[in-house]
Structures are given as structure tokens and as C-alpha cells.
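Here is what Swiss-Prot records for this protein:
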- Glu89, Asp97, Asp134, Ser136, Ile137: Ca(2+) binding site (BINDING)
- Asn1103: 17alpha-hydroxyprogesterone binding site (BINDING)
- 41-149: domain 'CUB' (DOMAIN)
- 670-853: domain 'GAIN-B' (DOMAIN)
- Gly815 to Ala: Abolishes G-protein-mediated cAMP release (MUTAGEN)
- Leu916 to Ala: Does not impair G-protein coupled receptor activity in response to 17alpha-hydroxyprogesterone (17OHP) (MUTAGEN)
- Leu941 to Ala: Strongly decreased G-protein coupled receptor activity in response to 17alpha-hydroxyprogesterone (17OHP) (MUTAGEN)
- Phe1012 to Ala: Impaired conformational change in response to 17alpha-hydroxyprogesterone (17OHP) without affecting response to progesterone (MUTAGEN)
Amino acid sequence: MMFRSDRMWSCHWKWKPSPLLFLFALYIMCVPHSVWGCANCRVVLSNPSGTFTSPCYPNDYPNSQACMWTLRAPTGYIIQITFNDFDIEEAPNCIYDSLSLDNGESQTKFCGATAKGLSFNSSANEMHVSFSSDFSIQKKGFNASYIRVAVSLRNQKVILPQTSDAYQVSVAKSISIPELSAFTLCFEATKVGHEDSDWTAFSYSNASFTQLLSFGKAKSGYFLSISDSKCLLNNALPVKEKEDIFAESFEQLCLVWNNSLGSIGVNFKRNYETVPCDSTISKVIPGNGKLLLGSNQNEIVSLKGDIYNFRLWNFTMNAKILSNLSCNVKGNVVDWQNDFWNIPNLALKAESNLSCGSYLIPLPAAELASCADLGTLCQATVNSPSTTPPTVTTNMPVTNRIDKQRNDGIIYRISVVIQNILRHPEVKVQSKVAEWLNSTFQNWNYTVYVVNISFHLSAGEDKIKVKRSLEDEPRLVLWALLVYNATNNTNLEGKIIQQKLLKNNESLDEGLRLHTVNVRQLGHCLAMEEPKGYYWPSIQPSEYVLPCPDKPGFSASRICFYNATNPLVTYWGPVDISNCLKEANEVANQILNLTADGQNLTSANITNIVEQVKRIVNKEENIDITLGSTLMNIFSNILSSSDSDLLESSSEALKTIDELAFKIDLNSTSHVNITTRNLALSVSSLLPGTNAISNFSIGLPSNNESYFQMDFESGQVDPLASVILPPNLLENLSPEDSVLVRRAQFTFFNKTGLFQDVGPQRKTLVSYVMACSIGNITIQNLKDPVQIKIKHTRTQEVHHPICAFWDLNKNKSFGGWNTSGCVAHRDSDASETVCLCNHFTHFGVLMDLPRSASQLDARNTKVLTFISYIGCGISAIFSAATLLTYVAFEKLRRDYPSKILMNLSTALLFLNLLFLLDGWITSFNVDGLCIAVAVLLHFFLLATFTWMGLEAIHMYIALVKVFNTYIRRYILKFCIIGWGLPALVVSVVLASRNNNEVYGKESYGKEKGDEFCWIQDPVIFYVTCAGYFGVMFFLNIAMFIVVMVQICGRNGKRSNRTLREEVLRNLRSVVSLTFLLGMTWGFAFFAWGPLNIPFMYLFSIFNSLQGLFIFIFHCAMKENVQKQWRQHLCCGRFRLADNSDWSKTATNIIKKSSDNLGKSLSSSSIGSNSTYLTSKSKSSSTTYFKRNSHTDNVSYEHSFNKSGSLRQCFHGQVLVKTGPC
């Protein structure tokens, strides 16, 4: 008993804890291993280099892991990752445990040991590594290292070669240095050591190694050498005697020169000075030389140091622009980008603290020019007043940023004290703190961004040095401005920002420790009016831009400052209303600088620039040649931009250029010529009643004095464009117009980016563009046309060129090409086109390859139009006759072929009627009516194609698949396909696109009246018309061949016909089927190239007469149709009695022979000479057939028996029992 009790007791304790053990085991399996002490495996890695491993490495990784490592680098870098160790559970397709690598372009999965020792690069500046494990089998995992690799030159400096035979750092061969009469040159440099020796930082020389431009240091001091003139710069450099301008940290130096001033501008350490150098007046630096960094002479060494961000412009910048020059202003001659340089790898060194490097998220691109002067064209940099302590400022990126800083944002001043334990250089401390601030506020719940970060100096310090504590511990005081955009009205207290920074203290770089943090919100400047008429609202410290009250398009500005020692104290700075007082010439010159070569203008920039120029033009009553030249150069620079960027502002730009030409001052001269690189303008005075100007031409100059040469007299030998005005140009002008006619304006466009047709039918512009206008009036419908001769942009054969003018009102005022009133003259050739136009505007030559109807000459167009209208009229009449015949006589429409023929005739009838009415309806200029006609024409064209295809399908069923074929509701299904399919296609087109883009007026000739309501979109045309017909056409060809094989096979068995009779019968069958199945529409496929015109004639003749041929072969020549006509329409001896032999023959279903089948095979093809027989006998009944009048002929018929099976019967000399036929 005791034993039992013990056993029972023992068993009791054995099973009692089992539920707990089960839960514990489940917990072990399900809880991620990081709970037991392994590191977190969902992190973002943004350090320049480092390592990461699988959880618990080098021990086995836990079960059920889902890890993600996001590796990020700044713009301009990629990430390279290397797997030093790799051991993950192996399985097919890595279905259990796996590591997935996403490089930005593709995703790759690894398992087993496949990735060990391999390296992978990201496609951009971010890479994702994910790792997952299942519930069983653990392995060692992986160990990976990563590093940033610089791919942008902005992140790399150049180590200058110290010997001429070491290597050369030069501008790439693809970059051509232009001839320079002025330049601005900026670069940053460092110098190693304190040797007082001569050196050269850069040199520019010709092919014979003659120095053309160089900068360096000689015994006499720092110099800039231009050609053979050496200009000393010591007086402009704020350095002591024998002190190097460059030290161990980078300093930027900018040099400015203009050959008309005789002085050198030097901008160094935010100080701009000029030094005289009269020997450089009128000198020009030749182009196509070789630019090197360092020295190209053996006797002079290169600067012993590094160079960075070397940029060169072929124009001058003033002190204000240079003081605000940002990293994103690209040099238009040479820029610090890989494409501009040929640099050996050993000369490059990547660093993360370069001034224009992208070690953080980059700021928006700054604009070149004074923002206060240019209004909305760019955003000014906020400058601190002179009363504030000096700062060293670093631009900071935006964290969770929006596109522009908002004035309603809340601004905080963050003051941090950093302990510099390892005594890092101040530049490095600044960089590390910047990274730390960026990472701290990245992906925060509040939308904030840091404006800048700076070292703060207390009063009395003359250098940027550290503050030292009592323990002589080096500390740095840094200030940063943080902007909070309270988009959701959520309050952000300063202590929350402070706690966020303190919490992230550990992420600071080694050797740096956060000592204290202080966050204070900045105050507001009060609203006020100063001076009168200028109202400044209450804002936080920032710049506020106010439109000039009496000068639309220009603006005044004022800055709200905060007190450095007490951020709650704010005050307004002085009002800058200089822009409101500027003359148009000064503003135009500033805009010209903004558009100078090399500037990367966006579409928004161009739109703003055009708007500014438009305001200048509208304001000025008379524009002198100086201002006009500046404005034309602005437009010329704009034309160098991409076509996509020009599209939005093209219409306004063209209107402004026209207005500019009209306002050019001619009081002191009879004509004005302005030439630029991409644009030329010529304006000449003109008196009514005279022929002072009979022609104008523009061509390339005989020398290099200007871009183009313009001539109003004899013309040039081979001009790019010329205009010949008719002698009666100014006749019959009204008195009002005569007053306005005082000038003629001609504008030539070398670049055609402003002429982009966004309409659905986009033709290709193959010539330059020439604009002509007389005063400010509209002249059209000239008795004698204006002759415009325009060169093609490329010498090539342009088949059927189209002369067109630019219609500013087309395409919802975006503009588009219009051919009305212009035709191409026969004197045109491969290199140029001669256009004759009856009005004035912007003229160009287009090429429209696929649809060439509008490219025919006037004679062929008239002939083809005449043939089409006459043919369609005849076709409509006889299609109506065919349809009326079958509708009127009930006996004719009992069989299926007759019903199919009726539907085909209906589609043809409406197609021809709509075609005849289309041109007349177009003349009403009612868009809705034109679209409706085009839609109906499209529908009935597709319906015609469809019913021709159904004819072919029916013949195949009747002649080839003759046994055991039964289709319920045969005609109903054909009607659904015949009318429903075209309706579906047209409905889809109408639903998927704007009706105005698909259907509308289309020009199909060169005369003004050659317009047609039809499909405008070429894609819709080729898919729904050409493609649709192509399918039906090839189907009909296949059916045509099959049917003809059947006919010829049966007719070939007859022995009582001569060869001539056999050929004629087969030929008649071919002709009747050709028109019935629409085979003549296939001529369209051959209307290309030299055979274009002949096949267009064949196409027009046969297809416009299709209704006539169908009437002849499938109505008039049918015996049962003739019988009905004679019975009901004829009188006297021509009338046929109802009980005639002919009638009996047909009524008793005595069929003609297969040659008669061929004779009238058709839509009424099968059994066409009699009605179809629907047998009333049972399937077991016997049917006998009567002998035909031709005893040797075999008659052929199809009929449907009661059960619905299609039957085939033969009639011969002997009565044959065929069964249930």
C-alpha cells in the first residue's frame, strides 16, 4: 500500500508541472533572442564605416529573428558592404533562414556559405540588409563590414602633384575652354608646411606651353598672370607680410577680371578688394588651351597642398554675389564635377568635412544673384547684423524638412557646450556636431529642421577658440537655430528638444562629450509701417519679402534679427527698398547674370524669369538697344535649357519677344539689329505706301564679329532664312492700321525649344524658325503671298515638307503648328524649303512621315478630292438601291447571305454619306458638331470593315464547314458582332481620352479649306483604324483564297466548257468577291514612298465605288433579284408573270450549277440564285431533285433541316435518293 501510495504520490508530482513546462518551452521558441541579451538588430547605420553582425554572433543566432539594417550615406557616396564571415542554414531557394540584400535596384537572397568573402555595392546612397530565421536549426550567422565610397567630386579633394612627371590633374579633353574677355574663378586650397618658396596653384596654357592664365606666389608676392601681364594681389589679401594665405584648413579664394576695367577683384575670407592692373585692358585670353591644377613648368613647383571646388565662369560677379556664393552655383566653363576633370585615382582623397561635400542631406540649390534684387527669382541668405558676435557658420540639412522655410515656423536657439576631450580640430568638431544634430532629429515626431550651426565667441576673443573650464578642460560653445513647422498645431516645448538631445548624447563621436544643453524660443518682431506704404507684419527672426507698392514684380526686404545674448529680444533691421528704386537696365543685368551659361535653370526658374522680363517690357514705353540687347541675351540663355523646362513658359516668352520687338526705339536710327547665340532680332522703320523693305535675310557672318549677319537689301548668297515681301503688302490698309504701320520686325530662332506642339498630332520640326510681323497689326489673306525660305537644321531629304505657322491659341494657349494659309513651293530641296503664306507670324517647316495626305501637291489633292466625292456619291446611291431592293421584296431577304448583305450596304451607305457631309460640317467651326461627325464616321468605317469580315466568315462556314454545323440565332449573333464591336471600340476611345484630343479638325491638304472632322490622335488612328482593318483584311484574304479554291475545284470538274469560259467564270468570281470582301482597301498598305500617289489614286477610285460594284455583282446580276424587279417594277412585255417558268424554277428550288455559284457568290453567295430551303420534312423523309435545264450541270445548295443541321445536296442527271437533304 505504501508503495502504491508512494507511486501515486510520485506520479502526482511528475505530471503536475507539465503545463508549466509546455508554456516555458513555447516561450523559449517564440520570444526573440534579443530578450536574452543579444543586441538589437533593427538599426540605422550612418557612420562612414563600421561592422554589424547577426544576433549573438559568433554564437548561433536565435530562432524566429526578423532583423533589418539600413545603411545610409550622404548624396555623392555609395555603400560597399563585405561579408567577412557567413554561415546560414542552407536550403533550396533559401526558404528557411536567409539574408536579403537590397542595393536599391535589385534584391538578392543568400544562405549557406555563398556570400562569404563577397563585396556588394549600393546603386545609390542607401542599402538595406534583412535577416530572418525560422523556429529550428541555428547557425553561426554572419559578420559584415561596410564603408562609404565617394562617387561625387564634391566629396573629394585633389592632392596636387609635386613633380611634373608624376601625374597631371587637368580639365577633361571633352571640355573646351572658350575665349575669355572676363572671368570669375573660385577655388579652395590648403597648404602643408611653412616653406617660403614660389609655387603655382593652377595654370592655363596653349599648345606651345605659353602661360595664358595662372595664379601663384613669387618673391614679389601673390600674383595673377593674364597672358604676359603679371598683376600683384598683395594689397587685396588680408594677410600679414610673409604669411601664407592658405593653411592646413581649406580657404576659398575668388578672382574676378574684366578686360574693360583694368583691375582684379579678389574675394578672400569674406573680404572683397580690387587692385589695379592696367596692362590687362583690352586683352583676351585665347580659348582651347589646357587648364591644369598645379604648375606646368619645371622651374616652378606646384602648391604643396590640396585644391577643392575649382569653378570658372566667363563673366564677372560683384562682391554681393560672391559673398552669398553657394556650393550649388555651377561654373559654366569649369565646375567641380567628374565630367569636367581628368584626375588620376592617386590624386583623389575623399573627406567628410569638405565645405560642399554631401556628408549630410544637401540643402536646396541656391540661386546665383542677389535675391533682394531679383524678387521671387531666388531666396536670400539671412545675414547677421554687424552688432552680433562673429560666428563661423555651417549650413545644416533639413530633418523631416519641407520645401521652403515658412514664416509661421517657431524658431529655437540651441546652445550646446561640447567637451573636446581628445582635442579634435574645430572643423571636425563642427562636422561631428552637425552629424549628431541631424541624426538626433531624423524621423522625429515633430517636423523640424536646423538652419545653421556656429561656434559662438564671447566678447573679447579675437579668434575662434575654445572656452576653458576651471580644470583647463577644452570646451566648445556652439549655437544652432532649429525651426519647427507646427503643421498640426502641436506645441513643442523647449524642454522636449533638450531631453531629445540629452537622450542622444551617446551617439556623439569619440572624444566629444555633451556638457550642457540650453534651448530657448526666439521672440517676434512687432508689426510696423516703415517707410510709408511698406507694411511689415509680426514675424519671428527671418527675412520678409514685400512686393514694391508701385512696381509690380519687384520687392523690398527686411530682416528680423534676434539678440545674441537674449533670444527673446528681437528687432527689425534696416529696410532694403533698393530694388523698388532700380532702373530696368540694372535689374535686367542681374537677371542676365542669373541665366548665364552653366546655370541649371528649372522650369519654375524660367517661368519666373520670363515673368520678370515681361514686366520690364510692359513697363517701358521705348526700349533702347542696350536694354533690348540685354533682354534678348536673357532669352538666348533661356533657350539653352532643355525643351521640357521651356514648355511651360514658351507661350509667354514668345509674346514677350514680340512685344519687345515692337517697342525697340527707332527714333534715332532706321533699323536695329540684335544678335545673340540662339536668337536674332532685326527691326526696321517702314512707311505706308512705300516699298522700302522688299526682302530680308539672315545668315552666318563672314567674320567672328557677331553671331549672325542680317541684310535688308540685296540679300545673302546662302542665308539661313530669308523673307521676300509682296509689293502690294501695305495696300488697302485702313486709316487706323496705316497709323500703326511704322516698322517691320523679323526674329530668327536658332534654337527652337519654344515651339513644342503638345497636341495629339505631333509633327517634327526640321527647320529653323523665322518670325515676321508688320507693326502691331494683323495682316492676312494677302493677294500675293509672302515668300519665306528657311534652311533645314540638318541637310537631309524631307519628303513632302509642310509649311506651317505657330498658332498661339492652339492646345489651350500652349501653342501649336497650323498649316492654314501656307503651302510649300516646288523650288524646295533637301537643304531648304520655300514657303508661300498669305499672312505674317512664326514660320517653320514640319515633317509628318506616317500620314501623308496633307503632303500632296495642290493638283493631285484636287483630283483625288474630285474622285472621292464623285465616287462616294455614286457609291451612296447604289448602296441605297441595294438596301431598298432587299427591304422592298420580302422574298429576297429570306436567306442569311441577303441579310448580311443588307447590313453591309447599310454601313457603306452611312459611311459615304458622312464622308460627303464632313467637309461641309467642318466649315461651321462648331467643335461639338465636328466631334460628333468624326465619331460617327469612325463607327461606320469600323462597321464596314466588320461586316466585310463577317461576309468572309459566313462563306467559310457555308462552303468549307458544310456538315454538322449549326449555329443558333445565326444572324442575331452576326449583328451583335457587326454593330456591337465597332460601338465598343469607339466607346472605349471616348471613355479613355478627352474627346478634343482624339477627334476634331484635321488638315488633309495645303489649302485653307482642306479641313476634315476626323481622328487627330495618331495612336488612336493606327490602332483602331489601320490595325483593326489589318486584322479584317488578312482574315478576308485567307477566306478569299479558301473560297476560290473551292470554286475552282468544282468548276474544274466540268468537261463541257472551254478554257476561255472557265477563265471568264473564275475571273467573274474573283472580281465579285474582291469588292464584297473589301480587298481593294489593301491598296492603303502600298501608298508609301515613290508609289504613294499611284496607289492613292487606286485606293480612292475602287473604294469610293465599292457600293456600285456590290450593287452590280450582288444585286443587279442575281436572277432572283431580276425576277422581282420584272414582276413588280416593269410594265408591258418586260413584266414577268408570277407563274412563269423562271418563277417556277426558282420556287421549286432548282439550283443553278456551281458556275452560277461562282457567278454570284457573295453575300448572297451561297445558294444565291434561289432562296434557302428550310426543310419541313422529318429527318427520315426522302427528298428528290428535279433535273436542271443544263443536263450536264450539277446544282449545289445548302439548307438547314428541321433539326438545325446544315445540309449539302447535289442534283444530277439521275434522281438520287440523298436521304434527309
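Numbers run from 1 along the shown chain.
Glycine is no exception: its Cβ is also placed from the backbone N, Cα and C atoms.
At each noted position, the model has the original residue.
Within 8 Å of the centroid of the Cβ atoms of Glu89, Asp97, Asp134, Ser136, Ile137, where the record puts Ca(2+), the same chain has further Cβ atoms from Asn63, Ala91, Tyr96, Ser133, Phe135, Gln138, Lys139. Per-residue pLDDT, averaged over the domain 'GAIN-B' (670-853), rounds to 77. In the three-state DSSP scheme, Phe1012 (mutagenesis position) is classed as strand.
Residues of the domain 'CUB' (41-149) grouped by DSSP class, helix first, strand second and coil last, total 3 helix, 57 strand, 49 coil. For the pair Leu941 (mutagenesis position) and Leu916 (mutagenesis position), the Cα-Cα distance reads 14 Å. The separation of Asn1103 (17alpha-hydroxyprogesterone binding site) from Ile137 (Ca(2+) binding site), Cα to Cα, is 78 Å. If you compare Cα positions, Ser136 (Ca(2+) binding site) sits closest to Gly815 out of the recorded positions Gly815, Leu916, Phe1012, Asn1103.
Taking a C-beta cut-off of under 8 Å and a sequence gap of six or more, Leu916 (mutagenesis position) has these contacts in its own chain: Tyr869, Cys872, Gly873, Ala876. Spacing of Gly815 (mutagenesis position) relative to Asn1103 (17alpha-hydroxyprogesterone binding site) is 37 Å (Cα to Cα, whole number). Taking each Cβ in turn and tallying the other Cβ atoms within 10 Å, the top scorer among the binding-site residues Ser136, Asn1103 is Asn1103. Asp134 (Ca(2+) binding site) and Phe1012 (mutagenesis position) have their C-alpha atoms 70 Å apart, to the nearest angstrom.
Here the C-alpha separation of Asp97 (Ca(2+) binding site) and Phe1012 (mutagenesis position) works out to 68 Å. Its Cβ taken as reference, Glu89 (Ca(2+) binding site) is surrounded by 18 other Cβ atoms within 10 Å in the chains shown.
Considering only the binding-site residues Asp97, Asp134, the Cβ with the fewest other Cβ atoms within 10 Å is that of Asp134. All protein chains considered, the CB of Leu941 (mutagenesis position) has 23 other CB atoms within 10 Å. Candidate recorded positions: Ile137, Gly815, Phe1012. Fewest other C-beta atoms within 10 angstroms, Ile137.
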